[in-house]
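First comes the structure, then the notes that go with it.
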Amino acid sequence: MIEIKDKQLTGLRFIDLFAGLGGFRLALESCGAECVYSNEWDKYAQEVYEMNFGEKPEGDITQVNEKTIPDHDILCAGFPCQAFSISGKQKGFEDSRGTLFFDIARIVREKKPKVVFMENVKNFASHDNGNTLEVVKNTMNELDYSFHAKVLNALDYGIPQKRERIYMICFRNDLNIQNFQFPKPFELNTFVKDLLLPDSEVEHLVIDRKDLVMTNQEIEQTTPKTVRLGIVGKGGQGERIYSTRGIAITLSAYGGGIFAKTGGYLVNGKTRKLHPRECARVMGYPDSYKVHPSTSQAYKQFGNSVVINVLQYIAYNIGSSLNFKPY
């Protein structure tokens with residue numbers, strides 16, 4: 001994550017729904033806002049959230065009475081992506097998870113925050129021929145909010161990972177916010193090699209397989225792309241080896257193969273997957289962030305997480321708009 005000196009959200013309160021690891025919380029707190037409520041149903045995510053923020057999020061959002069939620073200025077929600085992910089079953093609103101958006105809507109209707117800040121998978125934009133996004137947009141408009149949506153890629157905002165997500169920003173209409181802009185992309189100058197742990201800490205991750213085939217030479221220059229160098233086995237999604245002079249593949253909560261969830265990388269002549277701490281760095285989490293002690297849970301959690309830096313840039317621009325200062 002980046003250091004933000006100009007705290008655009010100072011004095012504002014927010015709630016953290018579908019909180020996961022607390023990525024939204026890190027981003028908004030870095031801009032000066034205060035978290036007054038968190039909600040997350042997964043017990044392992046609750047554990048790591050409490051380890052880092054000293055509070056256990058409330059559980060099942062469908063059972064929460066919206067009237068009991070504290071007043072707030074910004075509602076944050078990276079609502080579940082499994083229902084909309086290309087690697088999932090693509091049911092969306094027909095799946096019970098899909099209807100969790102309506103729990104967001106009923107809280108918005110009751111509490112009327114100034115801003116609603118949502119995140120979802122890229123596929124959300126095209127899901128069900130665009131109807132899913134249309135339902136969200138129409139619902140927010142009915143509740144008297146504007147609706148801004150854009151797909152942004154983490155690699156355009158300082159993070160060496162191809163991770164495209166849709167970000168949805170809604171301002172309450174009576175605020176008459178006309179000047180909101182999504183952050184402008186900039187050239188990447190950090191690559192996977194810059195985020196690696198010392199070899200001595202990751203020796204247990206090294207894979208030595210007889211069916212390892214290197215198909216390409218290591219590259220000399222860094223590049224804002226994934227660069228495949230080789231494969232093991234049949235070369236399926238979790239069996240590919242990449243250069244650390246490029247960017248990381250999209251971290252995933254699911255998938256199989258020897259390098260499942262992170263991809264394989266050629267590091268100082270050896271092949272391995274990423275360490276959970278390296279996954280944290282590739283998502284913008286600071287090294288002060290405590291990772292779940294279960295390695296399998298940690299990989300899953302970062303595969304499901306939000307990218308801190310992208311949220312920080314958006315949060316800053318939200319604050320700029322509320323403070324009537326164009327970015």
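Just so it is clear, glycine is given a Cβ too, placed from its N, Cα and C backbone atoms.
What Swiss-Prot lists as domain 'SAM-dependent MTase C5-type' is 12-325, and the listing cites sequence analysis.
Here the residue is the original one, while Swiss-Prot reports the published mutagenesis Cys81 to Gly with the comment Cells die, loss of methyltransferase activity, binds DNA about 3-fold more tightly.
Listed in Swiss-Prot as a mutagenesis experiment, Cys81 to His is described as follows: Cells grow as well as wild-type, loss of methyltransferase activity, DNA affinity is about 20-fold lower than wild-type.
According to Swiss-Prot, the mutagenesis experiment Cys81 to Arg carries this note: Cells grow as well as wild-type, loss of methyltransferase activity, DNA affinity is about 10-fold lower than wild-type.
Among the sequence features in Swiss-Prot, the mutagenesis site Cys81 to Ser is noted as follows: Cells grow as well as wild-type, loss of methyltransferase activity, DNA affinity is about the same as wild-type.
Among the features that Swiss-Prot reports, active site is placed at Cys81.
Gln237 to Unk appears in Swiss-Prot as a mutagenesis experiment; the accompanying note says: Decrease in enzyme activity due to 98%-99% loss of DNA-binding activity. No change in substrate specificity. All protein chains considered, the CB of Gln237 (mutagenesis position) has 14 other CB atoms within 10 Å.
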Exercise for the section: Please state whether DSSP places Gln237 (mutagenesis position) in a helix, a strand or coil. Expected result: helix
